[in-house]
Amino acid sequence: MDRKRKLICDAFKVKKLRGSCSRDETDLKTSTSPYPDFTEDPHGAVSYLCALFPRKLFNDTLPPLFLKHQLYSLMQDRTVVDRLLSSLQQKGEVCLVQTGFDLDTFMVVMTDDLRRTALSSSEGDSRATVVRKFLDCDLLLSPNISYGRDEMMMKHRFSDGEITQLVRAGLLTVRDAGSWWLAVPGAGRFITHFIKGRKALLSQIRRSRYKEVLLTDLSTRKAPPNLRLGMEFHIHDIIGAGLVDCVPTASGILLRISET
């Protein structure tokens, strides 16, 4: 793995055993956080994060995207998040999309939004017919995040040439020989901004005294230039990914750079 790819992989790593805040901190967290707690309304958390996505930054050419772990910053129980997404996948309402850098890191996109933007991006293109064929079959409604050769070629009758066109259209990426990940056309631009924004926000906190900052203070600061996705979007990222510890204080939640 070359150095550039390693840096990207490191940027997407999520600390698996860390919650956004511990259960003992629940009451203090909900009373002092500037953001809503969706413990009683899990579906609302999905809509909330979608609404944070800066459509204008991408000229409305991307569907609203967020990272799965960002939901962990809005609900106290990670199991609830996992069950919610599994249920929405089974219903064909959301798609989980592999980022390609860490097997445990997924982008979340509403199925209808992905369908709409994929059709729009291929309009007038030579690949429009095969894109529509892909969107009209039940692959998007499947809870699978990748597809094998038998499923693509035998069950859904896609030829090698059509699969190649879907890869070029950005709806598939090669997983390995004979299998493909579902993808979002143009998502590379989002990933670029996401990585730069995460690094910029963590750097800002590291420069603070004791490498910590009150959540309420951070949330009201003007976003530095590299936070193109927005301050709140990135705050939910670093909390949900366990890159900062949430420390309850009399003044509110303190975000401290995690050293573990």
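Quick reminder: no glycine exception, Cβ is built from N, Cα and C everywhere.
Under its mutagenesis entries, Swiss-Prot includes ASP217 to Arg with the note: Impairs DNA repair. Using a 10 Å Cβ-Cβ cutoff, ASP217 (mutagenesis position) registers 14 neighbours. ASP217 (mutagenesis position) falls within a helix when secondary structure is assigned with DSSP.
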